[in-house]
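Novice: This is the structure, below, for whatever I ask next.
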Amino acid sequence: MDSKYQCVKLNDGHFMPVLGFGTYAPAEVPKSKALEATKLAIEAGFRHIDSAHLYNNEEQVGLAIRSKIADGSVKREDIFYTSKLWCNSHRPELVRPALERSLKNLQLDYVDLYLIHFPVSVKPGEEVIPKDENGKILFDTVDLCATWEAVEKCKDAGLAKSIGVSNFNRRQLEMILNKPGLKYKPVCNQVECHPYFNQRKLLDFCKSKDIVLVAYSALGSHREEPWVDPNSPVLLEDPVLCALAKKHKRTPALIALRYQLQRGVVVLAKSYNEQRIRQNVQVFEFQLTSEEMKAIDGLNRNVRYLTLDIFAGPPNYPFSDEY
């Protein structure tokens, strides 16, 4: 297999490419950009494409995948596509219809991976963040173990090859793993992870349970207000990363991506810029020494860019625990 498509074996026997293309973009970015960027990513060598119902771009991303299949660039089985169940569909009876809606938007028969996007539940309906007349979020109370059972049924039905979670803390992972009658373990936990927030404890826990950690915001470049504090430090301007980039004749982004691969983390690189999309697949062309890895480990300062504190309050809010 070409180094560009290096994969990790998941606990269910399926394989996931270790470098993924993240398709999220702020609301003001035209959706047509998701179509163009996803096509460029596949042309550049990305085979793992990450999206979600929340991103409101699955129609465009699906079209990009299907157009690259139609022109002979790739086969469907070459592409590893991830979608995610949003918080307004946690009730067990809403899980399969939510996935079927994503598949209809994508015009695909199955997804390779379906994740519970975030562990806090909100009231069902069309609104992704439903609020009352005072602007308060309308939360829902759902047993995530029941949600997980409904996700397992999607795997049994062949609608998702693999299933996992995102933004879960250790306690929430243990709740699923210790569930009586568990049929399938989550294959992965997709979380924010980068040199300023390296998730060492959660990574060690996931490895001990044969769960892959997938890193989003791996470049810390998602600085969209009001989600991210504009005063938070800019990761890609870090002097250590910049010095290593200079030494290896690479970009600071590539250093941050390579760091994750060498510690056994699957990494998502999100960019709509053609040059950077092409650059990011160079992550397989060089290696960091153990000293360089240690230096990057030393940058950790527990800076979580995406606190999602609008969801704080309910007991399932994941980021109050240490990890």
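From the backbone N, Cα and C atoms, a Cβ is placed for every residue, glycine too.
This is the original sequence, none of the listed changes applied.
Okay, so Swiss-Prot annotates it like this:
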{"type": "ACT_SITE", "residues": "Tyr55", "note": "active site, proton donor"}
{"type": "BINDING", "residues": "20-24, Asp50, 166-167, Gln190, 216-222, 270-280", "note": "NADP(+) binding site"}
{"type": "BINDING", "residues": "Tyr24, His117, His222, Trp227", "note": "substrate binding site"}
{"type": "MUTAGEN", "residues": "Glu127 to Asp", "note": "30-fold decrease in k(cat)/K(m) value for progesterone reduction; no effect on the K(m) value"}
{"type": "MUTAGEN", "residues": "His222 to Ser", "note": "Marked decrease in k(cat)/K(m) value for progesterone; 10-fold decrease for progesterone reduction; 3-fold decrease for 20alpha-OHProg oxidation. 10-fold decrease in K(m) value for NADPH"}
{"type": "MUTAGEN", "residues": "His222 to Ile", "note": "Marked decrease in k(cat)/K(m) value for progesterone; 24-fold decrease for progesterone reduction; 18-fold decrease for 20alpha-OHProg oxidation. 95-fold decrease in K(m) value for NADPH"}
{"type": "MUTAGEN", "residues": "Arg304 to Leu", "note": "70-fold decrease in progesterone reduction. No effect on DHT reduction"}
{"type": "MUTAGEN", "residues": "Tyr305 to Phe", "note": "No effect on progesterone reduction"}
{"type": "MUTAGEN", "residues": "Thr307 to Val", "note": "No effect on progesterone reduction"}
{"type": "MUTAGEN", "residues": "Asp309 to Val", "note": "No effect on progesterone reduction"}
Novice: I'd like the number of other C-beta atoms within 10 A of the C-beta of His117 (substrate binding site), please.
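Specialist: Excluding its own Cβ, the number within 10 Å is 21.
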Novice: Any same-chain residues 6+ apart from Tyr24 (NADP(+) binding site) with CB under 8 Å of its CB? Would you list them in sequence order, or say none?
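Specialist: Listed in sequence order: Ser51, Ala52, Tyr55, His222, Lys270.
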Novice: Around the C-beta of Glu274 (NADP(+) binding site), how many further C-beta atoms are within 10 angstroms, looking at every protein chain?
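Specialist: The answer is 14.
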Novice: Does DSSP give Lys270 (NADP(+) binding site) helix, strand or coil?
Specialist: strand
Novice: List only the single closest residue to Glu274 (NADP(+) binding site), chosen from the recorded positions Trp227, Arg304, Asp309 by CA-CA distance.
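Specialist: Comparing Cα positions, the candidate nearest Glu274 (NADP(+) binding site) turns out to be Trp227.
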Novice: Tell me, how many other CB atoms lie within 10 A of the CB of Gln190 (NADP(+) binding site), whichever protein chain they belong to?
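Specialist: Gln190 (NADP(+) binding site): 27 neighbouring Cβ atoms within 10 Å.
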Novice: For Arg278 (NADP(+) binding site), identify the closest of the recorded positions Trp227, Thr307, Asp309, judging by Cα separation.
Specialist: Trp227
Novice: Just checking the binding-site residues Gly20, His117, Gln190, Leu219, Trp227: which sit within 10 A of Asp309 (mutagenesis position), CA to CA?
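Specialist: For Asp309 (mutagenesis position), the binding-site residues whose Cα atoms are within 10 Å come to Trp227.
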Novice: Within 10 Å of its Cβ, which one of these recorded positions (His222, Arg278) has the largest number of other Cβ atoms?
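Specialist: The largest 10 Å Cβ neighbour count belongs to His222.
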